[in-house]
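*Asks:* Please read through the structure below; I'll follow up with questions.
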Amino acid sequence: MGNTKLANPAPLGLMGFGMTTILLNLHNVGYFALDGIILAMGIFYGGIAQIFAGLLEYKKGNTFGLTAFTSYGSFWLTLVAILLMPKLGLTDAPNAQFLGVYLGLWGVFTLFMFFGTLKGARVLQFVFFSLTVLFALLAIGNIAGNAAIIHFAGWIGLICGASAIYLAMGEVLNEQFGRTVLPIGESH
């Protein structure tokens, strides 16, 4: 009973993060309006599934995974609330500069988390580096009121989300086949 191997919850968290990030950034680059698809993904897959993955990382004793997944899951839930509450008449629309500060704080958090990846897989490093850049650009774009920066950030977000999906599938397939199917740049 004490030797039970626990499943790796990281692919669940990475998929929740990656898919939701791609959908939101398809909006940021101008392909789709901000609608119920993005908001639902933000609540359930980006939010709740990532928090669940983080709690499973806690069970495994992984402080980094716990901190990353529960924090970014909470990010998605707060972002959805920020976007939905004005539509429900609960608050005014968010001030763009204050939204930029919110995103900037997430960028600082992500930069510190990036440093925590430096002994990990190269793809994980890329996910956190590109996410740091994404948050920085979104913060600057909102604070400056510059739609072009937000649009450019959207392209970074698409790359970031795709890299998270690649890492998730790499972890699943590599474990499933017992060999490297998708290289993720594992450190040894």
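The backbone N, Cα and C atoms fix where each Cβ goes, glycine too.
I grabbed these lines from Swiss-Prot:
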- L131 to V: Acquires ability to transport lactic acid (MUTAGEN)
- A164 to G: Acquires ability to transport lactic acid (MUTAGEN)
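Tell me what's around each of these sites.
*Replies:* Annotation note: L131 (mutagenesis position) sits in a helical segment as assigned by DSSP.
Counting Cβ atoms from all protein chains shown, A164 (mutagenesis position) has 28 others lying within 10 Å of its own Cβ.
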*Asks:* Around L131 (mutagenesis position), which residues of its chain at least 6 apart sit with Cβ under 8 Å of its Cβ?
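*Replies:* The list for L131 (mutagenesis position) reads T110, F114, C160, given in order along the sequence.
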*Asks:* Where does A164 (mutagenesis position) sit in the DSSP three-state scheme?
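*Replies:* Reduced to three states, the DSSP call for A164 (mutagenesis position) is helix.
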